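A short write-up of the structure that comes next.
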Amino acid sequence: MVDKRESYTKEDLLASGRGELFGAKGPQLPAPNMLMMDRVVKMTETGGNFDKGYVEAELDINPDLWFFGCHFIGDPVMPGCLGLDAMWQLVGFYLGWLGGEGKGRALGVGEVKFTGQVLPTAKKVTYRIHFKRIVNRRLIMGLADGEVLVDGRLIYTASDLKVGLFQDTSAF
């Protein structure tokens, strides 16, 4: 049985990456450096834009984060794909929070828009995930819209983020 708390610390997220938070069969978050959040501040089964579930998480920004040193030299900016991956990570985390089992895999996204950037001078990135649908059959899948904010300003949106949980990924 999953302990369905409303918030999770960095240590909780690291435990998820080790397969300890949602059990041996539950989905795992990636380990650092690909773990793109420091904490989950809110998780609910209702709420969000569609009243079908909501997740909000945060990443503290500092100039020493690994991607600023290589993307780009002399023009550091967080790669937009990392913000997109963070949203997929949170959809999979939510499926585990609901009790889903399997290995999480991103299955797609409808549309992504980038209207801003994360620079090393920023303080905090906030991710907001609004669930539209959860499929809980042979395939467990989450469908959601997401937003990325930097210091309170909306900079990315994504529609129809899809993540599935698979018992066997050998044929995937």
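Sequential numbering from 1, following the chain as shown.
Even glycines carry a Cβ here, placed using N, Cα and C.
Here is what Swiss-Prot says about this protein:
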ACT_SITE  His71  active site
VARIANT   Pro76 to Leu  In allele FABA6; TS
VARIANT   Gly102 to Asp  In allele FABA2; TS
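Cα spacing between His71 (active site) and Gly102 (variant position): 33 Å, rounded to the nearest whole number.
Here Pro76 (variant position) is positioned 36 angstrom away from Gly102 (variant position), judged by their C-alpha atoms. Here Pro76 (variant position) comes close to Pro63, Phe67, Phe68, Gly69, Leu119, Pro120: these same-chain residues lie at least six apart in sequence, with C-beta atoms under 8 angstroms from its C-beta. Counted within 10 Å of its Cβ, the other Cβ atoms near His71 (active site) come to 15, all protein chains included.
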